[in-house]
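**Q** First, the structure itself, so that you have it in front of you.
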Amino acid sequence: MKNVGDLMQRLQKMMPAHIKPAFKTGEELLAWQKEQGAIRSAALERENRAMKMQRTFNRSGIRPLHQNCSFENYRVECEGQMNALSKARQYVEEFDGNIASFIFSGKPGTGKNHLAAAICNELLLRGKSVLIITVADIMSAMKDTFRNSGTSEEQLLNDLSNVDLLVIDEIGVQTESKYEKVIINQIVDRRSSSKRPTGMLTNSNMEEMTKLLGERVMDRMRLGNSLWVIFNWDSYRSRVTGKEY
């Protein structure tokens, strides 16, 4: 500190009289250096988080349209949306050690995918493994295992069962084949048995979901403090045009 103070005094003597020094004491200089160090450290942390997210996006199934989805940029225009946002935030905060799953149901374009992606993006930042995948993609991957793809059906089921959070999109859009029902049943059963939650996105109501997936799957989806959030407001897509959407 003495050396810094001596340096400041020498510099002040060398400066022209009309120039005012930014720092008058060694303490002020050190405080500024500490502040700048904290700013650089925060910037570096943000860059590292961004790089980590970029690396994981290719493995998470989060599509480019939803890679920037967050709780902060979720549009709230009614009480129902506020409730959905609050539930999603709470789900993330209580994720560790929680078996609770979630189902987001409602009409297309109401923000189900946005909030599901926001949950996954936040969990990625917290070091969790996540995967968002449609039923159609699951079934396509399953069919590939029959064509000597190098991955067996068992390996694929294990991969789907071992991520910290699996979100299955477009439940109810599929052809309702018996094989699809069996596969989804196996996935949910394995995940619940290993205390790993599952998310589902659907346009169907509870009665339709129960008919489609069966009571056993729906029972698994109710374990713990599981969520069923109904997105029953107007579609965003019907109110936007051009580049806004």
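The backbone N, Cα and C atoms fix where each Cβ goes, and this holds for glycine too.
Quick paste of what Swiss-Prot says about this protein:
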type: MUTAGEN; residues: C69 to S; note: Decreased ability to restore DNA replication and growth in mutant dnaB252
type: MUTAGEN; residues: K112 to R; note: Loss of DnaC's DnaB- and ssDNA-stimulated ATPase activity
type: MUTAGEN; residues: F146 to A; note: Loss of DnaC ATPase activity, decreased ssDNA binding, decreased DnaB loading on ssDNA
type: MUTAGEN; residues: S177 to D; note: Loss of DnaC ATPase activity, decreased ssDNA binding, decreased DnaB loading on ssDNA
type: MUTAGEN; residues: K178 to N; note: In dnaC820; suppresses the slow growth phenotype of a double priB-priC deletion plus dnaC809 mutation
type: MUTAGEN; residues: Y179 to A; note: Loss of DnaC ATPase activity, decreased ssDNA binding, decreased DnaB loading on ssDNA
**Q** Taking DSSP three-state, what's S177 (mutagenesis position) in: helix, strand or coil?
**A** coil
**Q** If I take the alpha carbons of K112 (mutagenesis position) and K178 (mutagenesis position), what is the distance between them in whole Å?
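**A** K178 (mutagenesis position) has its Cα 26 Å from the Cα of K112 (mutagenesis position).
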**Q** I need the least crowded one of these mutagenesis positions (K112, K178), counting other C-beta atoms within 10 angstroms of each C-beta.
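**A** Counting other Cβ atoms within 10 Å of each of the mutagenesis positions K112, K178 gives the minimum at K178.
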**Q** Just to confirm: which same-chain residues, 6+ apart in sequence, have a Cβ under 8 Å from the Cβ of Y179 (mutagenesis position)?
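**A** Spatial neighbours, sequence-distant, of Y179 (mutagenesis position): M139.
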